[in-house]
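S.K.: I'd like to ask you about the structure that follows.
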Amino acid sequence: MQSTANYLWHTDDLLGQGATASVYKARNKKSGELVAVKVFNTTSYLRPREVQVREFEVLRKLNHQNIVKLFAVEETGGSRQKVLVMEYCSSGSLLSVLESPENAFGLPEDEFLVVLRCVVAGMNHLRENGIVHRDIKPGNIMRLVGEEGQSIYKLTDFGAARELDDDEKFVSVYGTEEYLHPDMYERAVLRKPQQKAFGVTVDLWSIGVTLYHAATGSLPFIPFGGPRRNKEIMYRITTEKPAGAIAGAQRRENGPLEWSYTLPITCQLSLGLQSQLVPILANILEVEQAKCWGFDQFFAETSDILQRVVVHVFSLSQAVLHHIYIHAHNTIAIFQEAVHKQTSVAPRHQEYLFEGHLCVLEPSVSAQHIAHTTASSPLTLFSTAIPKGLAFRDPALDVPKFVPKVDLQADYNTAKGVLGAGYQALRLARALLDGQELMFRGLHWVMEVLQATCRRTLEVARTSLLYLSSSLGTERFSSVAGTPEIQELKAAAELRSRLRTLAEVLSRCSQNITETQESLSSLNRELVKSRDQVHEDRSIQQIQCCLDKMNFIYKQFKKSRMRPGLGYNEEQIHKLDKVNFSHLAKRLLQVFQEECVQKYQASLVTHGKRMRVVHETRNHLRLVGCSVAACNTEAQGVQESLSKLLEELSHQLLQDRAKGAQASPPPIAPYPSPTRKDLLLHMQELCEGMKLLASDLLDNNRIIERLNRVPAPPDV
C-alpha cells in the first residue's frame, strides 16, 4: 500500500503506466471516494523544473466536464514523490473501448457522435485557455458512464500540454507516433534534424487520426508490416497523401501506396453522417499547414454536424435505411434535396408514410414539423426506384487464420480478429432482419392505403350507379318516352340511352375495383405469411450462442498471453480451444450466409416483385378513379341537359294547356286530354328528379377530386 495525507492505494490497482509516471486507482481516506492518482517516478525529476510543474499548472487552469478534474496535488509519505489526485473514470479509455472485439470495425453512430461532441467541447475549452495538448490519442480520452447510462468522454494526461497562443510556435517534440503530425514524426521518430517550429494545429492532425480510428476501428495510415515496423513508409504515406484523401495503405512489401477518399464499407456510420465527416477529416489530415484548417473552421464545421437532427428515412422501393442530417430550422425542401442526394429520388417523386398514414410534406414548411423518427420507426419513402438492399462486406473476408504452432500472443490476436468479424456478422444479421421487417411493414401500409382508396372509389361508383339505375328504371320516364309525337322526347330518350351506357361503365369499374381489392387481400395474406416466417427466424440467437462460447475462449487466451509459457496439459487444452474456436467461427459464418444473407437476398427479390405489383395496382386504381370521375362528370352534364329539356317541355305543355282553356269552341287537341295532363305531371316530377340526381353526381365529383389530391407517383 502507498498513501498521501488524504489518499491511499494498492500498487496492484494499476490503471496505466508511462515513461515518467504511473496511474493507480485510489480512495479518499475519509469518504472512501474512488479517485485516480498519478504518481511520478524518479525519471520525471530529471526533466527541467518548468516541465515538471507544467502539468499541475495546466490542470489548475481547466474546469470542464470533458476534461478530467484535478482534485489535489499531494506527496507520498516516505519518498515524497509528487502525486496528482484526479477524477476516476471507471469505464477505461476510448482506446479500451476500441480494443474491444465488438468495436473492431469502429463505434456505433450514436457513440461516435458522443465522442465527437465530448472531444470538440474539451478541445474548445483548451483553446479558450490558450493550451495545446500535444498528445491527443484514444488512450488519453477517458470514459465515464453518467447517471442516465450515457457515455461521457474526458481529455486527460496533460504531461505534454503547454500554454500556446494561436500565433505562437514550439520546437520540443511530444506525442505518440501513430497520431503525430508528419513534421513532428520526422523529427521525433525518424530523428531527422530540422528547423521547423510547430503550432496549435498539430493537435488537429492528432484529432483527425483519433476520429478516423474511432469511426473505423483502425488507423488511417498503415504501411506494410505496421506503423512501428515500417517508419519510413509511414512518413511517406502521411506526407505524400493527395488532397482530399483520408487514409493510405501499403498492402504488400515495397508495394504501391493506395489512397482512400471515403470511409470503409465496414464502418458503422451512416452515409448521411459520413458525408458530413469526411470533408472535415480531409482538411485536418493535411500536412501543409497553409492548406490545413484552423481551429475556428474545425469547431465551426464539427458544431454544424452536432447541431443537426437526424431524420430516419426508409426507402421502401430500394429497401435501404437512410440517416438524413439536417438543421431543425431547414425547410422541407432542403430535407427533400438531402433525401434526393442519398436516394436519387427527385423531390417531386417523393411520397412518405409514417406509422401507416400518408404524410404530406409542404416544401415551404419548417423541418421541425417532421415527426420524430428512429431507426425502427422511420419515415417510409414510397417511390419507383429499383431495389438495392443493404450493402456490406462479407465478414468471412476479415477472418484471420490461426498459426499451426502455439503462440500465445499471436493466438490472442487471431482470436480477437475472428471475434471482431463475428460481432460484425451479428450486427449485419440484425440489420438484414430489421430491413425485412421495414419492407413488410411499409408494404403493408401501402396496401392499406390502396385498400382505403378502393373503398372510397367503390363507394362513389356504387352511389352514382344507384342514382343512375333509379333514374333509368322509373316507369314514368318510360311512359313519357313512349310518346313519339313530341320531338323533345326523342332527344330525352337519346340522353337516357347515354346514361345507360355510363351506368354500364360504372358497373364495370365497380367490378374492377372489387377484383383489385381481392388481389390486394391475397397479396397481404402472402405478406403476413412471409413476415411470420421472419419473426420465427432464430439465426440471431444461433450467432449469439456461438459468440458467447467464442468469447469465453477469447478471455482465456487474453489471460494466457501474459504468461511466459504453458505446461504440457495447459498447452493441450489451448490447442483444443483453438480447434473449438475455429469450429464455432465456421458455424457462425455458415449461419450468417445460409440463414441470413441467402434469405435476405430471396426476400429482396420477392420484395421487388411485390413493389412492381403495388405500383401497377396503384396506377390501375388511378385510371379507374379517373374513369369513375369522368363518368360522374359526364352523367352530371347529361342529367343537367335532360333536366333542362324536360323543364322546357313541361313549360311548353303548360302554355299549350293555357291556350286550350281560353279557346271557344275548344280546338281538337293534338293529344287526348288525359295524356296531356299526365304528361305535364310526369314532366314536373322528372325535372325535380333530374335536379336531385345532378346534385348527387356533383357531390360525388367533389369526393373524387379530394381523392385525386393525394400526390401520385411517377408512371412505372
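Even glycines carry a Cβ here, placed using N, Cα and C.
If you look up Swiss-Prot, you'll see 9-315 marked as domain 'Protein kinase', on the strength of sequence analysis. According to Swiss-Prot, the feature ATP binding site maps to Leu15, Gly16, Gln17, Gly18, Ala19, Thr20, Ala21, Ser22, Val23, Lys38. Record note (Swiss-Prot), mutagenesis Lys30 to Ala: Loss of ubiquitination and decreased kinase activity. No effect on homodimerization. The unchanged residue is displayed. Listed in Swiss-Prot as a mutagenesis experiment, Lys38 to Ala is described as follows: Loss of kinase activity and loss of nuclear import. Taken from Swiss-Prot, the feature active site, proton acceptor covers Asp135, and the record attributes it to sequence analysis. Per Swiss-Prot, mutagenesis Glu168 to Ala is noted as: Slight decrease of kinase activity. In Swiss-Prot, the entry for mutagenesis Ser172 to Glu states: Decrease in kinase activity. The structure shown retains the original residue. Under mutagenesis, Swiss-Prot gives Ser172 to Ala with this note: Loss of autophosphorylation and of kinase activity. For the published mutagenesis Lys231 to Arg, Swiss-Prot gives the following note: Loss of sumoylation and loss of targeting to nuclear bodies. According to Swiss-Prot, the mutagenesis experiment Lys401 to Ala carries the following note: Loss of ubiquitination and decreased kinase activity. No effect on homodimerization. Mutagenesis annotation in Swiss-Prot: Lys401 to Arg, described as Loss of ubiquitination and decreased kinase activity. Decreases interaction with IKBKB, IKBKG and MYD88. No effect on homodimerization; the structure shown retains the original residue. Quoted from Swiss-Prot for the published mutagenesis Lys416 to Arg: No effect on ubiquitination. Recorded in Swiss-Prot as a mutagenesis result, Lys416 to Ala carries the remark: No effect on ubiquitination.
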S.K.: Rounded to a whole angstrom, what is the largest C-alpha distance between any two of the residues Leu15, Gly16, Gln17, Gly18, Ala19, Thr20, Ala21, Ser22, Val23, Lys38 that the record assigns to ATP?
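M.R.: Answer in Å: the longest Cα-Cα distance is 14.
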S.K.: Within 10 Å of Gln17 (ATP binding site) (Cα to Cα), which of the recorded positions Lys30, Lys38, Asp135, Lys231, Lys401 do you find?
M.R.: Lys38
S.K.: Measure from the Cα of Leu15 (ATP binding site) to the Cα of every one of the mutagenesis positions Lys30, Lys38, Lys401, Lys416, then give the nearest.
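M.R.: So, of the listed mutagenesis positions, the one sitting closest to Leu15 (ATP binding site) is Lys38.
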S.K.: Using a 10 Å radius around its CB, how many other CB atoms surround Ala21 (ATP binding site)?
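M.R.: 21, counting other Cβ atoms within 10 Å of Ala21 (ATP binding site).
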S.K.: What is the number of other Cβ atoms found within 10 Å of the Cβ of Val23 (ATP binding site)?
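M.R.: Taking all protein chains shown, Val23 (ATP binding site) has 21 Cβ neighbours within 10 Å.
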S.K.: So what sits near Ala19 (ATP binding site) in its own chain, CB-to-CB under 8 Å and at least six residues off in sequence?
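M.R.: When sequence neighbours closer than 6 are ignored, Ala19 (ATP binding site) has Thr43 within Cβ distance under 8 Å.
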S.K.: Of Lys30, Lys38, Asp135, Lys401, which is closest to Val23 (ATP binding site) if I measure between C-alpha atoms? They're all recorded positions.
M.R.: Lys38
S.K.: Consider the recorded positions Ala21, Asp135, Lys416 and say which one has the Cα lying nearest the Cα of Lys30 (mutagenesis position).
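M.R.: That would be Ala21, nearest by Cα distance.
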S.K.: What is the Cβ neighbour count of Lys416 (mutagenesis position) at a 10 Å cut-off, with all protein chains included?
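M.R.: By my count, 17.
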S.K.: Which number gives the other C-beta atoms within 10 angstroms of the C-beta of Lys30 (mutagenesis position), all protein chains shown included?
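M.R.: Total other Cβ atoms inside 10 Å, all chains included: 8.
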S.K.: How many neighbouring Cβ atoms, not counting its own, are there within 10 Å of the Cβ of Lys38 (mutagenesis position)?
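M.R.: Other Cβ atoms within 10 Å of Lys38 (mutagenesis position): 24.
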S.K.: Would you list, in sequence order, the recorded positions among Lys38, Asp135, Lys231, Lys401 whose CA lies within 10 Å of the CA of Ala21 (ATP binding site)?
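M.R.: Candidates kept after distance check: Lys38.
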S.K.: Among the recorded positions listed here (Asp135, Lys231, Lys401, Lys416), which has the Cα closest to the Cα of Lys38 (mutagenesis position)?
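M.R.: Result: the closest of the recorded positions to Lys38 (mutagenesis position) is Asp135.
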S.K.: Find, among the mutagenesis positions listed as Lys231, Lys401, the one whose Cβ has the highest number of other Cβ atoms within 10 Å in the structure shown.
M.R.: Lys231
S.K.: Around the ATP site recorded as Leu15, Gly16, Gln17, Gly18, Ala19, Thr20, Ala21, Ser22, Val23, Lys38, what other same-chain residues have a C-beta within 8 angstroms of the site's C-beta center?
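M.R.: Near the ATP site, the remaining chain residues are Val39.
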S.K.: For each of the recorded positions (Leu15, Gln17, Asp135), count the other CB atoms lying within 10 A of its CB, then report the residue with the highest count.
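M.R.: The most densely surrounded of these recorded positions is Asp135.
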